[in-house]
Amino acid sequence: MQTFQADLAIVGAGGAGLRAAIAAAQANPNAKIALISKVYPMRSHTVAAEGGSAAVAQDHDSFEYHFHDTVAGGDWLCEQDVVDYFVHHCPTEMTQLELWGCPWSRRPDGSVNVRRFGGMKIERTWFAADKTGFHMLHTLFQTSLQFPQIQRFDEHFVLDILVDDGHVRGLVAMNMMEGTLVQIRANAVVMATGGAGRVYRYNTNGGIVTGDGMGMALSHGVPLRDMEFVQYHPTGLPGSGILMTEGCRGEGGILVNKNGYRYLQDYGMGPETPLGEPKNKYMELGPRDKVSQAFWHEWRKGNTISTPRGDVVYLDLRHLGEKKLHERLPFICELAKAYVGVDPVKEPIPVRPTAHYTMGGIETDQNCETRIKGLFAVGECSSVGLHGANRLGSNSLAELVVFGRLAGEQATERAATAGNGNEAAIEAQAAGVEQRLKDLVNQDGGENWAKIRDEMGLAMEEGCGIYRTPELMQKTIDKLAELQERFKRVRITDTSSVFNTDLLYTIELGHGLNVAECMAHSAMARKESRGAHQRLDEGCTERDDVNFLKHTLAFRDADGTTRLEYSDVKITTLPPAKRVYGGEADAADKAEAANKKEKANG
């Protein structure tokens with residue numbers, strides 16, 4: 001097994017991983033940085049993000065407003081000190097991206113343009129047409145090429161991390177092009193591996209988003225936090241799950257049922273706004289969890305449209321006009337034509353909620369470090385405490401760069417002070433990784449990884465979807481336990497050493513099953529409804545701050561069982577209150593302003 005010596009290893013070369021690598025290179029120009037990715041960096045899932053990235057940019061906006069929107073949007077399960085750090089650093093990172101070449105869309109006067117996004121009181125979403133993720137990733141990738149100390153290991157699949165006496169010491173990866181193993185020694189490792197959306201049947205995620213980093217951390221005793229909170233995006237294309245960005249609604253698109261009725265006004269997000277005049281926190285610009293839940297209610301009422309690919313509602317953009325659509329949403333027009341045969345200029349787009357984002361992830365502190373010294377996690381694979389029970393759109397792209405930078409700087413500092421590990425113990429671990437791989441390749445049985453993966457996706461959709469019941473969640477838990485047993489009998493039929501996808505998909509499935517069990521058990525144990533976790537059983541349909549204003553921590557014990565613990569939520573300045581949107585939110589804002597004025601007048 002070849003060995004490469006580095007100071008810092010970063011797993012994942014999407015937005016978070018690239019930003020961490022750049023920050024590390026800037027913090028210590030002499031540091032050797034290994035950047036490992038199972039795909040070429042520009043194929044990372046960040047490239048699929050369309051809508052935008054949040055940062056205060058206008059005089060009538062403020063850090064306080066962004067903080068409030070994020071905490072309320074997360075249904076008060078956010079770590080408020082983390083949110084405060086985040087909102088204050090977003091503008092700096094957006095400006096830095098521009099200095100590196102990110103082509104933010106502009107107003108006629110040359111100032112940066114910002115669009116409305118759901119759950120936000122004021123428009124603060126920076127965007128580059130409707131390919132924001134692509135432009136951010138391209139900017140970060142080309143910037144990273146300026147630093148020769150960043151050595152890329154493209155198309156390398158990380159099999160496991162190496163840990164000695166509570167401190168990370170490196171990792172073992174497979175060179176997918178050759179089928180050989182490489183040991184990368186480093187005294188700090190940053191996980192930037194993305195979410196776990198592929199454990200669901202229909203999702204907006206790329207094929208690489210399989211929960212690998214979460215699974216590796218879990219196997220070393222690091223808990224996954226708040227895994228019951230999985231966001232459904234309200235507007236995915238039926239069948240494919242391809243995303244129709246929230247920017248569509250930010251520009252003025254509307255959602256209608258089979259009767260042409262704008263149904264969101266019936267679910268606490270009204271009154272109805274004028275056509276083509278979107279209003280922050282109203283109607284289509286409500287938070288994603290509530291907009292997705294409204295679809296479910298319309299489906300139950302029989303107000304959705306039946307199609308061969310499932311029930312849908314319509315996203316109508318026609319009133320925006322051809323010029324605006326081709327200027328602001330050109331990619332959306334292309335996608336709608338290619339995947340559902342619809343020209344948004346002339347017809348409404350069929351959409352339905354689709355699994356989109358993992359709010360939970362690898363538990364970290366406010367500096368992105370886990371319980372294992374030197375092991376950091378950032379981006380969607382992590383739970384730093386930013387999103388709580390429901391993420392606001394455009395906060396995630398900003399999270400990649402704000403916390404990517406922080407993780408890179410902190411990991412560089414940790415690596416410089418780590419000392420040396422037990423060489424014999426580390427080598428023994430690496431040999432163990434190699435042996436487990438051989439055992440998997442030679443495993444005998446009649447099971448097929450693809451069939452197990454499909455059954456997992458269906459089970460997660462049925463039991464851990466938009467609305468949940470104890471019966472369906474238990475059915476999912478039982479099914480996952482069955483699939484875990486069947487996974488032990490998966491047979492790998494491809495014997496090649498070069499790009500053996502049969503082997504790689506099997507390894508991904510193993511991580512996915514472990515992560516899915518954390519999601520299902522965490523959901524069953526949270527006997528309340530909060531954010532993206534909504535229950536229908538009696539006594540659990542409302543938020544319960546007395547018993548469940550706390551984080552769920554899911555551990556995987558040595559015998560394969562999922563064990564749950566809980567930790568407190570950090571509340572600093574904004575105590576829990578009712579989440580309100582639409583006219584109710586305006587009334588609450590007016591009452592708060594009047595109260596402040598009265599106090600000021602003494």
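Every residue number used here counts from 1 along the chain in the order it is shown.
Using N, Cα and C of the backbone, Cβ positions are placed for all residues, glycine too.
Reduced to three states, the DSSP call for A192 (FAD binding site) is coil. Long-range C-beta contacts of A192 (FAD binding site), restricted to its own chain and to partners at least six residues apart, with a cutoff below 8 Å, comprise I10, V11, G12, A13, G14, A16, G17, A20, G213, A377, V378, G379, C381, G404, A407. Among the features that Swiss-Prot reports, FAD binding site is placed at 12-16, 36-38, 44-52, 156-158, 192-193, D212, 356-357, E380, 391-397.
In Swiss-Prot, a published mutagenesis experiment is listed as H45 to S, C or Y, annotated Decreased ability (greater than 70%) to reduce fumarate. Reduced to three states, the DSSP call for H45 (mutagenesis position) is helix.
H45 to R appears in Swiss-Prot as a published mutagenesis result, with the remark: Inactivates enzyme.
In Swiss-Prot, the entry for mutagenesis K131 to M states: Increased cross-linking to SdhE, FrdA is slightly less flavinylated. The structure shown retains the original residue. For K131 (mutagenesis position), the number of other Cβ atoms no farther than 10 Å from its own Cβ, over all displayed protein chains, is 20.
In the three-state DSSP assignment, the secondary structure recorded for M177 (mutagenesis position) is coil. According to Swiss-Prot, the experimentally introduced change M177 to A is described as follows: No longer forms cross-link to SdhE, FrdA is still flavinylated.
Listed in sequence order, S497, V498 are the same-chain residues at least 6 apart in sequence whose CB falls under 8 Å from the CB of E178 (mutagenesis position). Quoted from Swiss-Prot, the note on mutagenesis experiment E178 to A is: Decreased cross-linking to SdhE, FrdA is still flavinylated.
Annotation note: G207 (mutagenesis position) sits in a coil segment as assigned by DSSP. Here the residue is the original one, while Swiss-Prot reports the published mutagenesis G207 to M with the comment Increased cross-linking to SdhE, FrdA is flavinylated.
One mutagenesis experiment catalogued in Swiss-Prot, H233 to S, is accompanied by this note: Severely affects succinate oxidation, decreases fumarate oxidation by 75%. Around H233 (mutagenesis position), a 10 Å sphere centred on its CB holds 24 further CB atoms from the protein chains shown.
In the three-state DSSP classification, H233 (mutagenesis position) falls within a strand. The active site annotation in Swiss-Prot covers H233 (among others) and rests on a curator's inference.
Non-local neighbourhood of S240 (mutagenesis position): Y339, each in the same chain, at least six residues away, with C-beta under 8 Å from its C-beta. Experimental mutagenesis is annotated in Swiss-Prot for S240 to M, with the remark: Increased cross-linking to SdhE, FrdA is flavinylated.
One mutagenesis experiment catalogued in Swiss-Prot, C248 to S or A, is accompanied by this note: Does not inactivate enzyme. Classification of C248 (mutagenesis position) by DSSP places it within a helix. Within its own chain, C248 (mutagenesis position) has T235, L315, L317, L329, I332 as residues 6 or more apart in sequence whose C-beta sits under 8 angstroms from its own.
Here the residue is the original one, but Swiss-Prot notes a mutagenesis experiment at this spot, R249 to H or L: Inactivates enzyme.
Summarising the annotation, Swiss-Prot assigns active site to R249 (among others) and lists a curator's inference as the type of evidence.
Ranking the recorded positions G12, G51, G207 by how many Cβ atoms sit within 10 Å of each one's Cβ puts G12 at the top. In this view, the densest Cβ surroundings among the mutagenesis positions H45, R249 belong to R249, judged by other Cβ atoms lying within 10 Å. A strand conformation is recorded for I36 (FAD binding site) in the three-state DSSP classification. Least crowded of the binding-site residues (T46, N395), judged by neighbouring Cβ atoms within 10 Å of its own Cβ: N395. The two recorded residues, E380 (FAD binding site) and R249 (mutagenesis position), show a Cα separation of 24 Å. Each residue contributes its Cα atom, and for H45 (mutagenesis position) and G207 (mutagenesis position) those atoms are 9 Å apart. Shown in sequence order, A9, I10, V11, G12, A13, F153, H156, V158, L171, A173, I184 are the residues of the chain, 6+ apart in sequence, with a C-beta less than 8 angstroms from the C-beta of I36 (FAD binding site). Here the C-alpha separation of H233 (mutagenesis position) and G51 (FAD binding site) works out to 12 Å. For K131 (mutagenesis position), the nearest neighbour among the listed recorded positions (T46, G51, M177, G207, R249), judged by C-alpha distance, is G51.
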